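K.L.:
One structure coming up, written as structure tokens, with questions to follow.
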Amino acid sequence: MKEIATEYSFIKYTELELDDNGSIKQLSIPNKYNVIYAIAINDELVYIGKTKNLRKRINYYRTAINRKDKTSDSTKSALIHSALKEGSKVEFYARQCFNLSMTNELGTMTIATIDLEEPLFIKLFNPPWNIQHKKK
């Protein structure tokens, strides 16, 4: 993951840890907005996603394992919890995205790079948890 982070401008955001009760500790770090994020387990990239609010997304992964209605996020939550309980290192990386605005005689158009970058990184790295993008 370190090579990917260096080459593609991902910065380490946080490393998750378990508390004494076996729950993921609450984050107490500044938030990141409009980012592509990567989850790495023992320095291996396992997932690429996008979010408008990274701390909120990670907090959702912290608690989604306990929700009655299962989603793809609860699946990732269970995988993250399992990795931590096995003693693996779970880290989140972030790459800042921007909105590009172009103006011509017809007006202004804005494109969010987050929507362009996420599928490109998924295709480039083919992370195992990105099953929605796997070829059928």
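Just so you know, the numbers here start at 1 and follow the chain as drawn.
Cβ coordinates come from backbone N, Cα and C, glycine included.
Here the original residues stay in place, and none of the substitutions has been built in.
Grabbed the feature section from Swiss-Prot, which reads as follows:
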| type | residues | note |
| --- | --- | --- |
| DOMAIN | 32-131 | domain 'GIY-YIG' |
| MUTAGEN | Gly49 to Ala | Nearly abolishes endonuclease activity |
| MUTAGEN | Arg57 to Ala | Nearly abolishes endonuclease activity |
| MUTAGEN | Leu84 to Pro | Nearly abolishes endonuclease activity |
| MUTAGEN | Glu118 to Ala | Abolishes endonuclease activity |
K.L.:
Which ones in the same chain are close to Arg57 (mutagenesis position), with CB under 8 Å and 6+ residues apart in sequence?
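P.N.:
Sequence-distant Cβ neighbours: Tyr37, Gly49, Thr51.
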K.L.:
Across the domain 'GIY-YIG' (32-131), what are the DSSP residue counts per state (helix, strand, coil)?
P.N.:
41 helix, 38 strand, 21 coil
K.L.:
If I take the alpha carbons of Glu118 (mutagenesis position) and Leu84 (mutagenesis position), what is the distance between them in whole Å?
P.N.:
26
K.L.:
Within 10 Å of the Cβ of Leu84 (mutagenesis position), how many other Cβ atoms can you find? Include all protein chains, please.
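P.N.:
Around the Cβ of Leu84 (mutagenesis position), 19 other Cβ atoms lie within 10 Å.
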K.L.:
Applying a 10 Å Cβ distance cut-off over all chains shown, what neighbour count does Glu118 (mutagenesis position) have?
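P.N.:
Result for Glu118 (mutagenesis position): 20 neighbouring Cβ atoms inside 10 Å.
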